Amino acid sequence: MGCFSSKHRKTQNDGGGERSIPIIPVQTHIVDQVPDHRKPQIPSPSIPISVRDPETILGKPFEDIRKFYSLGRELGRGGLGITYMCKEIGTGNIYACKSILKRKLISELGREDVKTEIQIMQHLSGQPNVVEIKGSYEDRHSVHLVMELCAGGELFDRIIAQGHYSERAAAGTIKSIVDVVQICHLNGVIHRDLKPENFLFSSKEENAMLKVTDFGLSAFIEEGKIYKDVVGSPYYVAPEVLRQSYGKEIDIWSAGVILYILLCGVPPFWADNEEGVFVEILKCKIDFVREPWPSISDSAKDLVEKMLTEDPKRRITAAQVLEHPWIKGGEAPEKPIDSTVLSRMKQFRAMNKLKKLALKVSAVSLSEEEIKGLKTLFANMDTNRSGTITYEQLQTGLSRLRSRLSETEVQQLVEASDVDGNGTIDYYEFISATMHRYKLHHDEHVHKAFQHLDKDKNGHITRDELESAMKEYGMGDEASIKEVISEVDTDNDGKINFEEFRAMMRCGTTQPKGKQYPFH
């Protein structure tokens, strides 16, 4: 669930009135890391690929990025495209290239978002804590964003790798994050998707700078405007976003959630699905009772509470966070935080990967009754009976079955479904991407997913079985598989039994009745 975000707009209905589009999670732009040996698969000019609107998105002539850069290994893959390492031909300098497939931008809204992302990165160019954009290019098939390569990895990866942690270290981290928030706000930008995955270290050096990336959901601040787009990622979204009336204060809330996780290893709000997380966020009850909170300083808890204040008008500002005694006054102690916090953080990260895999494999075993009308919907869209649907067929289906599927849901399918990046969605990808409707956290569905992964039916998922499934569903590299096994296998026998599997599926999302966190 941590690797999902939503983007929804108010739209006009046929009668001219405004209707709300429901909250439906969709996948964020850049997701799991992939092996070094994978090479870019840029669509060949010889392969005809349909683009709905022949006009350019960036408003400038098409350019072949390969005239200026050689594209190397794949760094990450998301709903809209792929990020590669690239080398500038003229200088030999190394950058990252985010290639966004135009065929996945199914609406004018999506195209505007890409333009806004580029404009915001250009606007913030030169700011030390912001990933620098080098240039943007467009060809018939993709929009390419060339930007600074941050080789130091994600925030949580660095913290976990260090193996030790303190409040003083957490204070330094949150200062860097809120520095970014202040820079954005002073320059008239709301980020709207602050989360640990979007903070990268510039290099592997110990003193490397922490930088913010991914402005795909960001917006320019307009004086007096009340924002209504439901955007962000479930664990980190502010309550006023869910109420569809907010401003720049939402970034402080998200930073507060990150601080809470830094101090205890788990998010402050969880439930058994995304909708349940939203309910808990709206309740806004913060737990400072369970371990390790009794040993966390009062000053740290005071700052968390002020950053997670429900009323945005009363919430602390970025400038006030930076002046808080825990940040500026040296009140954050250097005493190491309990090692279980790092353990929980690792499990929280691994849980997201395993849940994503389980959703995909569960789609295979859903009954006709559980799938309800989705099979018919897929068949109606698959007009040539090829067993797959293209984005154009998906759009046509939207027009023909408007009462059955909203444009937001189609965008969700586009960004979340096409696992192998081949430009089409097969039946099980389609079902998997809509499975949030079917309460698949229930034990019966968890058991079905476990059985699917347990190929030899011996009651355990082995490393080979997990590796096979993760690669089959386009999710696995060696590091990801090793991480999931090590975090789920609580009895250290090298295998995952059903109880371990079920516990991980509920980790970080099911509110415990006792006084224990879901991660131990």
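In case you wondered, yes, glycine gets a Cβ from its N, Cα and C as well.
Per Swiss-Prot, the feature ATP binding site maps to LEU75, GLY76, ARG77, GLY78, GLY79, LEU80, GLY81, ILE82, THR83, LYS98. Counting every protein chain shown, 25 other Cβ atoms lie within 10 Å of the Cβ of THR83 (ATP binding site).
Among the mutagenesis results in Swiss-Prot, ASP193 to Ala has the note: Impaired activation by phosphorylation of the S-type anion efflux channel SLAC1. The residue drawn here is the original one. In the three-state DSSP scheme, ASP193 (mutagenesis position) falls into the coil class.
Taken from Swiss-Prot, the feature domain 'EF-hand 1' applies to 369-404.
According to Swiss-Prot, the Ca(2+) 1 binding site annotation covers ASP382, ASN384, SER386, THR388, GLN393. THR388 (Ca(2+) 1 binding site) falls within a strand when secondary structure is assigned with DSSP.
Confidence annotation: the domain 'EF-hand 4' (477-511) carries a mean pLDDT of 67 in the model. As annotated by Swiss-Prot, domain 'EF-hand 4' applies to 477-511.
Under the DSSP three-state reduction, GLY81 (ATP binding site) is assigned to strand. Classification of LEU75 (ATP binding site) by DSSP places it within a strand. The closest partner of SER386 (Ca(2+) 1 binding site) among the recorded positions, by CA position, is GLY81; the full candidate set was GLY81, THR83, ASP193.
GLN393 (Ca(2+) 1 binding site) carries a helical DSSP state (H, G or I).
Closest to THR388 (Ca(2+) 1 binding site) in space, going by CA atoms and restricting to the recorded positions LEU75, THR83, ASP193, is THR83. Sequence-distant neighbours of GLN393 (Ca(2+) 1 binding site) (same chain, 6+ apart, CB under 8 A from its CB) are MET381, ASP382, THR383. Summarising the environment of THR388 (Ca(2+) 1 binding site), the number of other Cβ atoms within 10 Å of its Cβ, over all protein chains shown, is 18. In this structure the C-alpha atoms belonging to ASP193 (mutagenesis position) and LEU75 (ATP binding site) are separated by 20 Å.
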